[in-house]
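Listed in Swiss-Prot:
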| type | residues | note |
| --- | --- | --- |
| DOMAIN | 163-304 | domain 'Peptidase S30' |
| ACT_SITE | Asp223 | active site, for P1 proteinase activity |
| ACT_SITE | Ser256 | active site, for P1 proteinase activity |
| MUTAGEN | Phe314 to Leu | Complete loss of aphid transmission |
| MUTAGEN | Lys358 to Glu | Complete loss of interaction with stylet and aphid transmission; no effect on virion binding |
| ACT_SITE | His722 | active site, for helper component proteinase activity |
Amino acid sequence: MALIFGTVNANILKEVFGGARMACVTSAHMAGANGSILKKAEETSRAIMHKPVIFGEDYITEADLPYTPLHLEVDAEMERMYYLGRRALTHGKRRKVSVNNKRNRRRKVAKTYVGRDSIVEKIVVPHTERKVDTTAAVEDICNEATTQLVHNSMPKRKKQKNFLPATSLSNVYAQTWSIVRKRHMQVEIISKKSVRARVKRFEGSVQLFASVRHMYGERKRVDLRIDNWQQETLLDLAKRFKNERVDQSKLTFGSSGLVLRQGSYGPAHWYRHGMFIVRGRSDGMLVDARAKVTFAVCHSMTHYSDKSISEAFFIPYSKKFLELRPDGISHECTRGVSVERCGEVAAILTQALSPCGKITCKRCMVETPDIVEGESGESVTNQGKLLAMLKEQYPDFPMAEKLLTRFLQQKSLVNTNLTACVSVKQLIGDRKQAPFTHVLAVSEILFKGNKLTGADLEEASTHMLEIARFLNNRTENMRIGHLGSFRNKISSKAHVNNALMCDNQLDQNGNFIWGLRGAHAKRFLKGFFTEIDPNEGYDKYVIRKHIRGSRKLAIGNLIMSTDFQTLRQQIQGETIERKEIGNHCISMRNGNYVYPCCCVTLEDGKAQYSDLKHPTKRHLVIGNSGDSKYLDLPVLNEEKMYIANEGYCYMNIFFALLVNVKEEDAKDFTKFIRDTIVPKLGAWPTMQDVATACYLLSILYPDVLRAELPRILVDHDNKTMHVLDSYGSRTTGYHMLKMNTTSQLIEFVHSGLESEMKTYNVGGMNRDVVTQGAIEMLIKSIYKPHLMKQLLEEEPYIIVLAIVSPSILIAMYNSGTFEQALQMWLPNTMRLANLAAILSALAQKLTLADLFVQQRNLINEYAQVILDNLIDGVRVNHSLSLAMEIVTIKLATQEMDMALREGGYAVTSEKVHEMLEKKLCKGFEGCMGRINLVGKILRNQAFKKALEIWAKAFNHEKHRRLRRTYRLVCEIAFQVPLGTPEGNHLKSRKWWRKKGKSSEECHDKRGFSQNLQHAS
């Protein structure tokens, strides 16, 4: 018996006929069988199953067939196939339903009919008790079916597949996710469809983002289709990142595809598979990218993609661009370059003009002006690279290149000649008349450099017009004040410092908060201060030395005694010699007192002396009126204290200025002082130089004009000013300077200010000692040609110091010093040669004057001529400043004496000058006496030897002429006339006989030597 099947598997038949012996013949694959074959197979099957087959004499009924259960199963399958192609009633478009039905039918047919490569073709039933021969019937059926269906083929070779264990696969996943997270890479999860994910930074942390459809311009109801395995893999990858809670308000444009794990967002939101993928927001609620929404919601909701950001930027940009487009363009605008290149050029210009990390970053908006206006080399280098990029890669944008070039040129317009601006302020800063005010205004405008505006240029042009009209109209008026009515009391009220009254700059204890200023103040502490270790004691810091002397600090009082008597002794301090108020204590301009630049007095006009200033630790003490203010220093080490280096105590003034500087300007302020101001000032500068530095800082940082200064003590004996720090002063009796703010200190800058104190050093050299030593050196070198030559080579202007005494000038003229100077300086340095000629002419006139008063008047007449030659000095050295100081004093003394004489007053300074001349002459005569003594000794030794030779060579009795010559020579040599007792030894032998003495007694060698020694 044989049976043909369309989709029946051989295994089913094997189960049915499990106990029988079968012979199976492979047949063709039924996947490609057509409908006719299937129909014929069905009819054959039904004929076998429903009709009894007669084999010989016996009938075989349906119940007797061994494959009756198989018939029932095949019948049900055939019934299903019969109705397989029928169309179901569905809603929707006809064409779409038809296409879907055809596709589904093909899939189900292929799934139904596709079986294994072999089916049962022939079944052999062994003989039973009923001997039935079914061979013929089965062969007929098989022959009819195999003509179309039988196709023999070799069975496929099964390939063995190797599978990784679950633990190894997990390790591979873990390593892959670690690499993706560290390198911010893109990962693709592939199943039936691929899902892409990327890693990027979001709100300060690294997060996982999935690629969704709306990011590529597609608006679908389901933004991300993902199967379960991909969701599990994506969740496993998301677990590698920190599960931080995300603020709902921070989810905006650019957060599309953000994968949030359950717990990182509010519990009220919907999750699936333990995570939430951001799509956008609809009616204030976030939408998951995997959720299915309606078409209306899909097109009305706000998607949080980066493309939305670009649209939000470009659409307003395009709208405003068209709105501001200029009228009257002479040509028709066409697209000549691509929009992409225009965007690239716009990005280059943005980074060149306003460098930032994001155009929406507010912090970049605040810091960018400082970067653009600054002069950092990194900023200029970056802008130069961008300009080179424009030239090389974008030559079709010449307007962008020209714009950036002009910007860099404008930025490089910086005025570096600070000395000229300061000199202008020193020369005419105190004059309030035209044209001096115009010159000062032009100087300040030019100092601005690249910060100039159009209004500044117009103002400068106006001032230059006024200068051109009034440049030659210079006048100077000076009046002498009287100290009898001078009063300069200090205020008992404390100065109001706005910087210390702002609550934002004070802590909970009311102390000043340095902020960024304290961080940048380290440039002062490290470079110009010395650390004090309290563990080592304070003894070595008590004596504060300077070149002129020393004073004692009160730092030793930090170690206090519990004995009240000892404490009372410490309060008294150690006083110096106290000086009264004099001209050295005042400052005048245009005949009026400049009170801030004068010493403080009491109500009766007497000087107010300093008392003991108590020490403190780690403080900056400011304020001169009322109670001082104590600010905590921004120390580097809480256990250390700091004291200014010797010669740099003026750094406490700059520390006080830093209090009023803005925090954003503190870095430039401290660097400018460290790199520019301090190298110019050096150690122990003059007060005028310190005031000039403060004036320069006030131009760049106007807030420092209101800054309070530390206390300043004046030591008139040593011509020194002491800027006090927190360690006070144990030495008392100094005068006190009244100035309290920076604007008052700047008054010392003006050259028209008449004050001795502006030349005082904030620490420094003793100028009086230096001047006296230079004069002594000049006197010593008059009769030492080698020493004079060395002085003329190293310090040529030292010869001007000779005008302090007419005797020194005459001695230098007689010794040939001026002639030696002329030979040395001609023709290379005509200025010095002219100066030597002037001094030589003055010395010639002094030799003709008999009276000392006449000699002084001649020197005063030549003082102005000498000063004019000194102003144009070609060498800068120490002797030049000393010479200018002495000549200036001569001129000032002459003018004051003249004013007194015109007023009817008697001038008593002549006696002082006579006494000074006698003092100098004593030293000069002592030097000359030593020189004469040496000359006499050398002369006497020479004549002694000559006379001894003559006494032996000639006979005095026979050679009378030679005797007379001998006596004449001795008389001239020893300057002793023969008629005197000293000349008795020179008389003739005849004279000695009359006196009763023999010639041997007179002219023996021994007696002659004694007489010669007596004459010497």
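Here the Cβ of each residue, glycine as well, is placed from N, Cα and C on the backbone.
Keep in mind the model shows the original residues, not the substituted ones.
Under DSSP, the residues of the domain 'Peptidase S30' (163-304) split into helix, strand and coil as follows: 42 helix, 39 strand, 61 coil. Look at the Cβ of each of the recorded positions Lys358, His722 and count the other Cβ atoms within 10 Å; the largest number goes with His722. The Cβ of Asp223 (active site, for P1 proteinase activity) lies under 8 Å from the Cβ of Val212, Arg213, His214, Arg279, Ala289, Arg290, each of these being in the same chain and 6 or more residues away along the sequence. For the domain 'Peptidase S30' (163-304), the predicted model reports an average pLDDT of 81.
Take the recorded positions Ser256, Phe314: by the count of other Cβ atoms within 10 Å of each Cβ, the lowest one is Phe314. Taking the C-alpha positions, the distance from Ser256 (active site, for P1 proteinase activity) to Lys358 (mutagenesis position) comes to 19 Å. The distance from the Cα of Lys358 (mutagenesis position) to the Cα of Phe314 (mutagenesis position) comes to 16 Å. Phe314 (mutagenesis position) sits 65 Å from His722 (active site, for helper component proteinase activity), taking the C-alpha atoms as the reference points.
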